[in-house]
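Colleague: Supplied in structure tokens, the structure appears directly below.
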Amino acid sequence: MFFTHSDMLLLSKRIKKLPKNVDEELRGWNWSEPPVYTRSLSQVSISEMVYCSTLRNVYLKVKGFRGEIGRQILQGSLIHTIYAIGIEAIKRFIYSRESIDGSTLRTLMGDEFYSLLKDLREEEGIYAKVLWDHITNIYSAELDRVRSKFTNLTRDSLVSQVVPFYVEFPVDGSLLGLTNLRVDAFIPHLPLIAEMKTGKYRYTHELSLAGYALAIESQYEIPIDFGYLCYVTVTEKEVKNNCKLIPISDSLRSEFLDMRDKAQDIMDKGVDPGIAKDCESDCMFYKVCHP
């Protein structure tokens with residue numbers, strides 16, 4: 001998730017070696033034709049379709065239930081927030097400072113973090129600092145590398161070389177019956193979508209990549225053949241990444257569309273799909289389903 005120019009080149013080489021055989025009927029730009037087309041006027045959020053195997057959380061939300069936000073969800077939200085703010089700060093400082101180098105960037109990032117620290121609890125601050133320093137170290141070194149290789153770069157070109165991706169990339173999902181979306185990271189040069197997860201692996205995380213790919217295809221009419229799924233763990237000492245390149249295959253696209261149709265059906269008809277057999281205690285609605 002902390003992409004550099006070298007990372008981008010390695011991913012590009014991997015992608016070139018993999019097959020890209022996607023049925024045109026399953027491209028997002030075919031949103032006006034089945035199976036991508038949806039008759040429903042309801043818009044469903046991709047994030048609401050990844051936690052419950054029966055999608056009962058969608059039903060409960062329609063009925064007005066509010067789930068409990070547990071520790072794991074809060075920690076995941078913190079990591080996502082610090083990640084997005086940190087990457088944005090790197091870009092902002094490069095844009096705002098002429099002839100900035102890695103050492104200056106480290107100083108500025110340190111000052112920026114301590115201005116954020118006042119809004120965090122002590123435990124949150126520990127994990128946030130580890131992640132913030134991780135981001136700072138990577139892109140301070142990358143800034144020095146780019147400056148040593150290129151001269152007379154515009155600030156915009158410098159930013160694009162140091163941080164070659166967007167965070168919280170907005171996507172309009174309305175043509176697919178989805179809400180407005182935000183992709184954790186988007187590398188336009190490849191193109192590649194990336195999602196950061198902080199819990200354990202779920203197959204539905206791969207399905208969500210298919211949803212984002214379809215939505216981008218519907219809006220921009222460019223093919224998205226791969227996604228990057230990264231499980232990020234932040235401890236008190238380090239940041240660990242476990243990332244996997246995911247082909248956005250026909251089967252993955254079809255499964256996502258089936259899941260979307262089911263979610264919309266639940267929203268439109270208000271039919272309870274029943275309690276899942278694989279409920280997890282950290283689910284927001286666990287106490288609703290298991291009082």
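These residue numbers are counts, starting from 1, taken along the chain as shown.
A Cβ is built for glycine as well, from the same backbone N, Cα and C atoms used for every other residue.
This is the original sequence, none of the listed changes applied.
These numbers come from a predicted model, not from an experiment.
For Cys52 to Ala, Swiss-Prot lists a mutagenesis experiment annotated as follows: Nearly wild-type protein. What Swiss-Prot lists as [4Fe-4S] cluster binding site is Cys52, Cys279, Cys283, Cys289, and the listing cites similarity to another entry. Tyr59 to Ala appears in Swiss-Prot as a published mutagenesis result, with the remark: No effect. In Swiss-Prot, a mutagenesis experiment is listed as Asp184 to Ala, annotated with the note No exonuclease, endonuclease, or DNA unwinding activity. Experimental mutagenesis is annotated in Swiss-Prot for Glu195 to Ala, with the remark: No exonuclease, endonuclease, or DNA unwinding activity. Here the residue is the original one, while Swiss-Prot reports the published mutagenesis Tyr201 to Ala with the comment No effect. In Swiss-Prot, a published mutagenesis experiment is listed as Glu217 to Ala, annotated Reduced exonuclease and DNA unwinding, no endonuclease activity. According to Swiss-Prot, the mutagenesis experiment Cys230 to Ala carries this note: No effect. One mutagenesis experiment named in Swiss-Prot is Arg260 to Ala, and its note says Wild-type exonuclease, reduced DNA unwinding, no endonuclease activity. For the published mutagenesis Cys283 to Ala, Swiss-Prot gives the following note: Wild-type exonuclease and DNA unwinding, reduced endonuclease activity. The annotation that Swiss-Prot gives for the mutagenesis experiment Cys289 to Ala reads: Wild-type exonuclease and DNA unwinding, reduced endonuclease activity.
Could you place the listed features in the three-dimensional structure?
Modeller: According to DSSP, Cys52 (mutagenesis position) is assigned to coil rather than to any helix or strand.
Note: Cys279 ([4Fe-4S] cluster binding site) has non-local neighbours Cys52, Tyr286, Cys289, His290, i.e. same-chain residues 6+ apart with C-beta under 8 A of its own C-beta. Secondary structure from DSSP puts Cys279 ([4Fe-4S] cluster binding site) in coil.
Around the Cβ of Tyr59 (mutagenesis position), a 10 Å sphere holds 21 further Cβ atoms from the protein chains shown.
In sequence order, Met1, His80, Tyr83, Val167, Glu168, Ala194, Glu195, Met196 make up the list of same-chain residues 6 or more apart from Asp184 (mutagenesis position) whose Cβ falls under 8 Å from its Cβ.
The Cβ of Glu195 (mutagenesis position) has 21 other Cβ atoms within 10 Å, all protein chains considered.
Cβ contacts within 10 Å of Tyr201 (mutagenesis position), excluding its own Cβ and spanning all protein chains shown: 12.
Around Glu217 (mutagenesis position), the C-beta neighbours below 8 angstroms that are at least 6 residues distant in the chain are Arg27, Gly28, Trp29, Pro223, Ile224.
Listed in sequence order, Met1, Ala194, Glu195, Met196, Lys197, Asn241, Asn242, Cys243, Lys244 are the same-chain residues at least 6 apart in sequence whose CB falls under 8 Å from the CB of Cys230 (mutagenesis position).
Counted within 10 Å of its Cβ, the other Cβ atoms near Arg260 (mutagenesis position) come to 25, all protein chains included. In the three-state DSSP reading, Arg260 (mutagenesis position) counts as helix.
There are 20 other Cβ atoms within 10 Å of the Cβ belonging to Cys283 (mutagenesis position).
According to DSSP, Cys289 (mutagenesis position) is assigned to a helical segment.
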Colleague: When you measure from the Cβ of Cys52 (mutagenesis position), how many other Cβ atoms are you left with inside 10 Å?
Modeller: 23
Colleague: Just how many other Cβ atoms lie inside 10 Å of the Cβ on Cys289 (mutagenesis position)?
Modeller: 17
Colleague: Give me the CA-CA distance between Arg260 (mutagenesis position) and Tyr59 (mutagenesis position), in Å, as a whole number.
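Modeller: About 13 Å separate the Cα atoms of these two residues.
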